[in-house]
Amino acid sequence: MSDEKTQLIEAFYNFDGDYDGFVSVEEFRGIIRDGLPMTEAEITEFFEAADPNNTGFIDYKAFAAMLYSVDES
């Protein structure tokens with residue numbers, strides 16, 4: 001497994017506080033507020049883009065896709 005993939009998996013599980021395989025908007029918001037200078041609007045925009053079905057949760061695949069899309073822009 002590549003170092004990049006390992007880091008991405010570790011990041012996902014840092015967000016997934018209850019280790020259920022999904023990151024809720026509350027888990028996401030809590031971690032972001034502790035570490036990154038994002039506004040509430042930016043947090044909402046990021047999460048909505050990662051959760052197009054509006055379930056309130058994102059899985060690892062959606063999490064990775066969003067991080068890669070942010071990195072490429």
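Cβ from N, Cα, C; glycine included.
Sequence unchanged from the original; the noted substitutions are absent.
Here the structure is a predicted model, which means the values were calculated and not measured.
Here is what Swiss-Prot records for this protein:
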- 3-38: domain 'EF-hand 1' (DOMAIN)
- ASP16 to Ala: Unable to bind Ca(2+) (MUTAGEN)
- ASP16, ASP18, ASP20, GLU27: Ca(2+) binding site (BINDING)
- 38-73: domain 'EF-hand 2' (DOMAIN)
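The Ca(2+) site, placed at the center of the C-beta atoms of ASP16, ASP18, ASP20, GLU27, has further neighbours from the same chain whose C-beta lies within 8 angstroms: PHE15, GLY17, TYR19, GLY21, PHE22, VAL23, SER24. The two recorded residues, GLU27 (Ca(2+) binding site) and ASP16 (mutagenesis position), show a Cα separation of 7 Å.
DSSP assigns GLU27 (Ca(2+) binding site) to a helix. By a simple count of nearby Cβ atoms, those within 10 Å, the most crowded of the recorded positions ASP16, ASP18, ASP20, GLU27 is ASP16.
Within the domain 'EF-hand 2' (38-73), the DSSP-based counts of helix, strand and coil residues read 24 helix, 3 strand, 9 coil. In three-state terms derived from DSSP, ASP18 (Ca(2+) binding site) belongs to neither a helical nor a strand segment and is classed as coil.
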